[in-house]
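Written out below as structure tokens is the structure these notes cover.
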Amino acid sequence: MGRLKLHSGIKAIEEEPEDFECTDSSNTTTLACMIDTEIAAVLAVMRRNVRWGGRYMSGDDQLEHSLIQSLKALRKQVFSWNQPWHTISPMLYLQPFLDVIRSDETGAPITSIALSSVYKILNLNVIDQNTANIEDAMHLVVDSVTSCRFEVTDPASEEVVLMKILQVLLACMKNKASVMLSNQHVCTVVNTCFRVVHQAGMKGELLQRVARHTMHELVRCIFSHLPDVERTETTLVNRAGSIKQEKAGVDSDYAIVSKPVEDGNANSEYDVENSMATFATGAQSLMDDGPVGPGSRKPASPYDLHIMTEPYGVPSMVEIFHFLCSLLNVVEHVGMGSRSNTIAFDEDVPLFALNLINSAIELGGSSIRHHPRLLSLIQDELFRNLMQFGLSMSPLILSMVCSIVLNLYQHLRTELKLQLEAFFSCVILRLAQGKYGPSYQQQEVAMEALVNFCRQKSFMVEMYANLDCDITCSNVFEELSNLLSKSTFPVNCPLSAMHILALDGLIAVIQGMAERISNGLTGLDLGPVHLDEYTPFWMVKCDNYSDPNHWVSFVRRRKYIKRRLMIGADHFNRDPKKGLEFLQGTHLLPDKLDPQSVACFFRYTAGLDKNLVGDFLGNHDEFCVQVLNEFAGTFDFQYMNLDTALRLFLETFRLPGESQKIQRVLEAFSERYYMQSPEILANKDAALVLSYSIIMLNTDQHNVQVKKKMTEEDFIRNNRHINGGNDLPREFLSELFHSICNNEIRTTPEQGAGFPEMTPSRWIDLMHKSKKTAPYILADSRAYLDHDMFAIMSGPTIAAISVVFDHAEHEDVYQTCIDGFLAIAKISACHHLEDVLDDLVVSLCKFTTLLNPSSVDEPVLAFGDDAKARMATITIFTIANKYGDYIRTGWRNILDCILRLHKLGLLPARVASDAADESEHSSEQGQGKPLANSLSSAHLQSMGTPRRSSGLMGRFSQLLSLDTEEPRSQPTEQQLAAHQRTLQTIQKCHIDSIFTESKFLQAESLLQLARALIWAAGRPQKGTSSPEDEDTAVFCLELLIAITLNNRDRIVLLWQGVYEHIATIAQSTVMPCNLVDKAIFGLLRICQRLLPYKESLADELLRSLQLVLKLDARVADAYCEQIAIEVSRLVKANANHIRSQAGWRTITSLLSITARHPEASESGFDAVSFVMSEGTHLYPANYVLCVDAARQFAESRVGQSERSIRALDLMGDSLEFLAKWALSAKENMGEEDFGKMSQDIGEMWLRLVQGLRKVCLDQREDVRNHALQSLQKCLGGVDGINLAHSMWSQCFDKVIFTVLDDLLEIAAGSQKDYRNMEGTLLLAIKLLSKVFLQQLQELSQLSTFCKLWLGVLTRMEKYMKVKVRGKKSDKLQESVPELLKNILLVMKTKGVLLQRSALGGDSLWELTWLHVNNIAPSMRLELFPDQESSQLGDDETVSNGLSSPENTTGS
């Protein structure tokens, strides 16, 4: 039952005893010699004394003194012992020495040497629990030493004896056989030591220190065994009766009581037995009499005596610990708010006691929780004293109190939830803020203690989970984190150690959160909490407080409710009715109010206006009365004095002033109190009357306006016969009277200002609550609640660390701040708190202000010399690279830093590179070419000029070089070092990674980065802008294009913004410049690179190139050649990916523009040739567009006739693809689709021949003639194309007849501009003849054949009459009749031209000969001799009727 296990050994604390193996005779002999030596030493000292030495010199035959006889007898025996030493009873060889010690005839020197002998024997390690008769021997040693008597001859020898006594008692406790000591003996040892400690205050310094050290070692030795002690819950709980705690302390059934020390003169006899503390059973507590005052014994029960005589264990430890706690009670004047400065006593005794208590807790550790009485002492009496001494003026005491609480937190926090809350609220927060009068030293100690707690990884999490998320507890985490943040701020003062200390605490909390992130995801759904309906929540418990799957969601919900309740309390304080309505609307009160829920709201919600609560509870309304009764029912008044219960009740609201309201309130209180504590009071009426009487006494005693105060007798007399007609016990009423007189009941409690004072009634309430409070939640190493916690503290924390960083001057402080910033960034990113990360970036960017070129003369050197700016810069870009996914508006500030570095020329040469397909942009590209890695330079250079001093090494070389105008001195070593530091800083930033790795950014972050680049570039203005602004805009545009190209898979996300930005630049620029250069060619690069990957966006990408078509003429002309090259590249690389007509229209438009540009036309034509020559990239969608583009090149005089002829060949050769498409359509399509396709192909063919028709009018003879040949080829090679009959009619009207007419007109009027028109006309008339004959069969089917035939004849007739250079053409005169004759023969052969033709009757026949006669009169006779004579008369008729043009046209 709570005893030490015999097998556990003593944990030595101080000296290692000599080790002897007593298994052989030689060792037995050795030990015998040692004991003989000690006997000799004692006898020698005794002989020196006159009293003892004279007996040997006497001649009388007197017997020797019994002390000497026993020593000599031992001397005779000791060498005769041959058995193993452990079988010899220690009493045999200890008794003679102990007799000397106990004798009152021996002086101090003799007693001292005897004590030394016992000490040596105990330290020989020859005695253990297995030694014979060891129990009696150990008891004898303790009894003898604690009963030591000796004559005091001088103070020094007295102190030596006392020190020897301490040595022997400590050796007893450290000996392996100490387990055989009883609880009573252990208490006696401790009491004896304490008496020496107490007396040492009046003696030498050395004795004081030795006594205290021994006391300390004793406590350590005793409590080091607690982990080895069997659990004692059952044994101790089953003891008689229950432990009452009404006096806020554990009243032991046995206690150490001390007797006073009587001071004697130098020759007086010293009696340790009478001067030491003696053991007494009973309930007389040292709390009342003090550890050094007289104590009265009371008879001990047989059970108590039984416990105390058993081998020592928990009972003695409980007694000792209770004794140590009681030492704190004798100095209550050191209490809260005390300003006494009697440090000598105020510090000495409490410090001594606190040190001993701390040692006991350190060694007992978590084992204490298994022993209810020890735990109860700590929960109540110890913690109450700690709360008191925590507000001591002494920093030493405060420091020790904080150390004890930290140890208790480590070992017993699950049992001390509310005690810890009270300590932080009433002590740490109060002192650390420094607002309520503590000294700077107190404030510093409190802050150090808080920081120590923050360094415990789970401390803040557990405070948040157990207290902040408990509706009935204060927000300790929130208050502590706010305190740390505020204490970090230097307000109108330089940075001090206190600020750095608070910073350390803040960083410790943040880094704890960051470390938990590394421990893996929680796997829990931690989304926002909502309340959809009211459910009673005040007394709800979690299903399992040890399983995160249960408690995490539970406490988050409780915190949400608590936060909403705070808002509700604020509404209630402004208007109680609207406040309750608000709570109903947020489902914190039921839709129909019930008394219990409103009562709980009043009872457990912090921050309520207590005046309003009191008025509500005192109201006569029936509902309010019900609420009052329910409110009283929430209190636990069991085992509580009436005045304590009343104090507790009235602290929760302000007692109304009206008597009726007071009556109602006290009635509710009295009924509840009587229900729970009916021991003394006869009925609830007695409780009511007495409560009224207490209120009246309180007013009488503490109202300054009352001159004549009520006496104790008056109070007792006033309360006669109130207890059911009988009197209450006088002692009971007297106790009430003095309690009220000494401690006022505050009926007007303070409204939440400042920190609560831990009054006795509040402490009793806390102890009652602690029995019912929710279990303490132990947090593991995962980030269950960090999101919610960090959201609370992030803002103040960033501000606090930033202020310290701003004010700091030492690099170690800088590094601490940087560690904090990086931890904040990590947490923000992990929990997706984008706003927090943005705030952090904004704060950090402020510290790079030295990068601003205007702030200093040599910004690069200044940057290199400024450690703070360099560290901040590295941190910003570390955050951007690591946590860029969660940066939003912060990109603007980051870009601001990048632009500052860019303006100084400090950026590495590849920041703006798109890091993809670099081979695409080689150094061979000429002037005006957009280079992917053309990087920011400090100053704009003219186009094509090599950039000097762009980038960091350029700046460095500038520093090293000699200026041509003003020679510079060589840079100093400091300047070189500063430049080297700058170089290293920029390298560590990895700025280029932000953009090259942008493909890994989350979509929203990427979009914000792009927007930030557009914003940073600024809006281009029409007209001239400063070179610096343009350089910035160019740099931003390069970066924007780089991230666009790096994010081709997400181009849809970026495209709108990128396009609009480039469009703004293109449309606002009226002169060639670097910015529009980057914009145009950046756009072309984007299209080139993205078309293969985003066919769905191809039309939009290509449509964007229309911006190039809209460029100002001067700009377009300057870049036309390069545009052509880029478009040509685009076409060659992506022709397969351009499918739509709209896309090709843009491309061909761009190519067509180049046709007339001297430098650009070659590239443009190259692209057109690429598309049309092989035909692999020619589609129905782009056919007409490509033909038109080729026509532009054919008509262009740039590139000589050869290129025009090549263009005509492209047009002519394209006919075969029409035939292929027609054949493919016929084979693969249905009838309907084929018909539509044939129609489309016919339209394409018509557009082809119309295009060729236009080129047939070219001034250049070879081009013109080649065009006619190509036209003839295209008109004649239509066999594979299914042209509709009507198409030929259009063809003759719009193409063939038109080109013949136009050429005829040119021949007639523009002879000077057109050379050798005769050959062209000849080709044209041959074209007409050939096409007509080839298509005669088709044409003859037309209803308009007559009209078409008339057109042919008319043109032939005109060409016969045409004059070239003033005379008729011989070639035409010769060719036209021949061609006509050929036509007529074919028509005759095919039956088209007959005298009575079915197609046109006589009119076609007559019409034909009318015109033929004008060309060749003899042809009719030659071709139709048989019909000549019969038709002579008819010719005249026809001639008369159809000779006019109107009639001719009408036919």
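Placed from the backbone N, Cα and C atoms, the Cβ positions cover glycine too.
Pulled from Swiss-Prot:
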- Glu658: active site (ACT_SITE)
- 557-752: domain 'SEC7' (DOMAIN)
- Gly579 to Arg: In B4049; abnormal embryo development (MUTAGEN)
- Glu658 to Lys: In emb30-1/T391/U87; abnormal embryo development (MUTAGEN)
- Met696 to Leu: Confers brefeldin A (BFA) resistance (MUTAGEN)
- Gly951 to Glu: Defects in hydrotropic response (MUTAGEN)
- Gln95 to Pro: In strain: cv. Landsberg erecta (VARIANT)
**Study point:** Distance, Gln95 (variant position) to Met696 (mutagenesis position) (CA atoms, angstrom)
**Key:** 69
Check your understanding: Non-local Cβ contacts of Gln95 (variant position) (under 8 Å, 6 or more apart, same chain)?
Key -> Ser70, Leu140
Review point. If one measures from the C-alpha of Glu658 (mutagenesis position) to the C-alpha of Gly579 (mutagenesis position), what distance in angstrom results, rounded to a whole number?
Key: 24
Exercise for review: List the residues of the same chain that sit at least 6 positions away from Gly579 (mutagenesis position) in sequence and have their Cβ under 8 Å from its Cβ, in sequence order, or write 'none'.
Suggested key: Gly568, Ala569, Asp570, His571, Phe572, Asn573
Practice item. Run through the Cβ atoms and count how many others sit within 10 Å of the one on Met696 (mutagenesis position). Key: 14
Check your understanding: What is the Cβ neighbour count of Glu658 (mutagenesis position) at a 10 Å cut-off, with all protein chains included?
Key -> 11
